[in-house]
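Shown next, in structure tokens, is the structure this report addresses.
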Amino acid sequence: DNWWPKPPHQGPRPPRPRPKP
């Protein structure tokens, strides 16, 4: 399933840290 050009992968995105009060 690589018949369509995909953007370069930069690895898995880390979860956004929740802002602590």
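Glycine residues also receive a Cβ, built from the backbone N, Cα and C atoms like all the rest.
Note that the structure is a prediction, hence the values are computed from the model and not measured.
As recorded in Swiss-Prot:
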- ASP1 to Ala: No effect on binding to nAChR from T.californica (MUTAGEN)
- ASN2 to Ala: No effect on binding to nAChR from T.californica (MUTAGEN)
- TRP3 to Ala: Moderate effect on binding to nAChR from T.californica (MUTAGEN)
- TRP4 to Ala: Severe effect on binding to nAChR from T.californica (MUTAGEN)
- PRO5 to Ala: Severe effect on binding to nAChR from T.californica (MUTAGEN)
- LYS6 to Ala: Severe effect on binding to nAChR from T.californica (MUTAGEN)
- PRO7 to Ala: No effect on binding to nAChR from T.californica (MUTAGEN)
- PRO8 to Ala: Complete loss of binding to nAChR from T.californica (MUTAGEN)
- HIS9 to Ala: Complete loss of binding to nAChR from T.californica (MUTAGEN)
- PRO14 to Ala: Moderate effect on binding to nAChR from T.californica (MUTAGEN)
- ARG16 to Ala: Moderate effect on binding to nAChR from T.californica (MUTAGEN)
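Structure with Swiss-Prot features highlighted.
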{"residue": "TRP3", "record": "mutagenesis position", "Cβ contacts under 8 Å, 6 or more apart": "none"}
{"residue": "TRP4", "record": "mutagenesis position", "Cβ contacts under 8 Å, 6 or more apart": "none"}
{"residue": "PRO5", "record": "mutagenesis position", "Cβ contacts under 8 Å, 6 or more apart": "none"}
{"residue": "LYS6", "record": "mutagenesis position", "Cβ contacts under 8 Å, 6 or more apart": "none"}
{"residue": "PRO7", "record": "mutagenesis position", "Cβ contacts under 8 Å, 6 or more apart": "none"}
{"residue": "PRO14", "record": "mutagenesis position", "Cβ contacts under 8 Å, 6 or more apart": "none"}
{"residue": "ARG16", "record": "mutagenesis position", "Cβ contacts under 8 Å, 6 or more apart": "none"}
